[in-house]
Amino acid sequence: DCLGFMRKCIPDNDKCCRPNLVCSRTHKWCKYVF
């Protein structure tokens, strides 16, 4: 299961849906990185 943009997540545990979506350690949600 994966999470979409700005969905709450647990760093190092949850997987965000796209390769350039990562779980932010600061905000604890999936955000885009470029």
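Just so you know, glycine gets a Cβ as well, placed from its N, Cα and C.
Quick caveat, the model's predicted, so the values are computed rather than measured.
As written in Swiss-Prot, here are the features:
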- Asp1 to Ala: Decrease in selectivity for hNav1.7/SCN9A over hNav1.4/SCN4A. No change in activity on hNav1.7/SCN9A and hNav1.5/SCN5A and 1.5-fold increase in activity on hNav1.4/SCN4A (MUTAGEN)
- Leu3 to Ala: 5-fold decrease in activity on hNav1.7/SCN9A, no change on hNav1.5/SCN5A and loss of activity on hNav1.4/SCN4A (MUTAGEN)
- Gly4 to Ala: 3-fold decrease in activity on hNav1.7/SCN9A, no change on hNav1.5/SCN5A and 1.2-fold decrease in activity on hNav1.4/SCN4A (MUTAGEN)
- Arg7 to Ala: 10-fold decrease in activity on hNav1.7/SCN9A, no change on hNav1.5/SCN5A and loss of activity on hNav1.4/SCN4A (MUTAGEN)
- Arg18 to Ala: No change in activity on hNav1.7/SCN9A and hNav1.4/SCN4A, and decrease in activity on hNav1.5/SCN5A (MUTAGEN)
- Pro19 to Ala: No change in activity on hNav1.7/SCN9A, decrease in activity on hNav1.5/SCN5A, and 1.8-fold increase in activity on hNav1.4/SCN4A (MUTAGEN)
- Thr26 to Ala: 3-fold decrease in activity on hNav1.7/SCN9A, no change on hNav1.5/SCN5A and 1.2-fold decrease in activity on hNav1.4/SCN4A. 1200-fold increase in selectivity for hNav1.7/SCN9A over hNav1.4/SCN4A; compound 71 (MUTAGEN)
- Val33 to Ala: 2-fold decrease in activity on hNav1.7/SCN9A, no change on hNav1.5/SCN5A and 1.7-fold decrease in activity on hNav1.4/SCN4A (MUTAGEN)
Name, in the order they occur in the sequence, the residues of the same chain whose CB lies under 8 A from the CB of Val33 (mutagenesis position) and which sit 6 or more residues away. Asn20, Leu21, Val22
Arg18 (mutagenesis position): which of the mutagenesis positions Asp1, Arg7, Thr26 have a C-alpha within 10 angstroms of it? none
Mapped onto three states, the DSSP assignment of Gly4 (mutagenesis position) reads coil
Going by C-beta under 8 A and a gap of 6 or more residues, the same-chain neighbours of Leu3 (mutagenesis position) are Cys9, Asp14, Lys15, Cys16, Cys17, Leu21, Cys23, Cys30
Look at each of the mutagenesis positions, Gly4, Pro19, and point out the one with the fewest other Cβ atoms around it within 10 Å. Pro19
So what sits near Asp1 (mutagenesis position) in its own chain, CB-to-CB under 8 Å and at least six residues off in sequence? Lys15
Rounded distance in angstrom between the Cα atoms of Arg7 (mutagenesis position) and Thr26 (mutagenesis position): 14
Near the Cβ of Thr26 (mutagenesis position), how many other Cβ atoms are there if near means within 10 Å? 7
Least surrounded, by Cβ count within 10 Å, of the mutagenesis positions Arg7, Arg18 is Arg18
